[in-house]
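To keep things clear, I will list the structure first and then write my remarks on it.
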Amino acid sequence: MKFGKDFRSHLEETLPAWRDKYLAYKSLKKLIKNLPPDGDPPPVAAAAEVPAGDGDGDGGIALGNWFARVLDMELQKLNDFYIEREEWYVIRLQVLKERIERVKAKKNGAFTSKSEFTEEMLEIRKAFVIIHGEMILLQTYSSLNFAGLVKILKKYDKRTGGLLSLPFTQRARHQPFFTTEPLTRLVRECEANLELLFPIEAEVLESASSSAKLQPQNDDAASHDPASSVDVETSDVYRSTLAAMKAIQGLRKASSTYNPLSLARFFHGEDGEACSGAITSESDSYSDSQIEDAEDDDKEVQSREQNTAQNAAEGQPRDE
């Protein structure tokens, strides 16, 4: 299944409040498809009033500057939402930890019955389960949007003959929405609290958060999963995360051709083994310099192929 279909399927399954916060992948594809052949930026009205290029230089450069502005607006949207959610999770986790301490402090004598204490702890567990699921979903939000951005940049370069992919991808890798180390620490902190308070629940959640091992499940399997039986709200988060993981799994497939910007490179190590994490800034095996080196290698290979073809056309012997 193509990435666009997977991306659309994920949007249909994700939390309703999140749907308009994702990369406008479909709209950007249409925009690229309708780019004029002369290399000039389309009218401002055709791109939701995005400022056009200066238009006082090479048409390709002006078009590249204009499209970069379009993508800048998308990056701003992604960053704003990601930062907002991450800050909310920091606050929410602190509130839950304080709530746990209060429950512990009044355990001996403050509760009228054991059932009241159990109910309070179950409410805390539910809150942890939901926030854990949403943080995992935010990690996949980062991965899918970055993957979509890479796809869009490739389509733009192919359509226009531009060279926007490499510099813009490098820039995107340093944006807040792609810097997931703080979020990963929050996930681990949440799992540590769950393991301490609810060992069985923690095992279930840690298994679900392992993107390298998570596989799509059918309806029968999901109906028997412990995480799907907590309640409707928790199930919505769980289902949304599964949909995101399914889309990411399609990106893990190794490419048949070498490409420094191939999404499979962000999902596999140098030895070809799948990485355990999503496409995030934590996948630091591919630094800016390595991508540049890979680009140089590609140019050298292309140059050799051109020389070989020219020699063959001239009837000269082919260098081995």
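Count begins at 1; order follows the chain as displayed.
Backbone N, Cα and C atoms are what each Cβ position is placed from, and that goes for glycine too.
Substituted residues are absent from this model; it holds the original ones throughout.
Copied over from Swiss-Prot, here are the features:
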type: DOMAIN; residues: 1-170; note: domain 'SPX'
type: MUTAGEN; residues: Tyr25 to Phe; note: In PBC; loss of inositol polyphosphate binding; when associated with A-29 and A-155
type: MUTAGEN; residues: Lys29 to Ala; note: In PBC; loss of inositol polyphosphate binding; when associated with F-25 and A-155
type: MUTAGEN; residues: Lys155 to Ala; note: In PBC; loss of inositol polyphosphate binding; when associated with F-25 and A-29
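All features noted in Swiss-Prot, drawn onto the structure.
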{"residue": "Tyr25", "record": "mutagenesis position", "Cβ within 10 Å": "21"}
{"residue": "Lys29", "record": "mutagenesis position", "Cβ within 10 Å": "16"}
{"residue": "Lys155", "record": "mutagenesis position", "Cβ within 10 Å": "16"}
Model confidence over the domain 'SPX' (1-170), averaged pLDDT: 83
Inter-residue C-alpha distance, Tyr25 (mutagenesis position) and Lys155 (mutagenesis position) (nearest angstrom): 11
Cα-to-Cα gap, Lys155 (mutagenesis position) vs Lys29 (mutagenesis position), nearest whole Å: 8
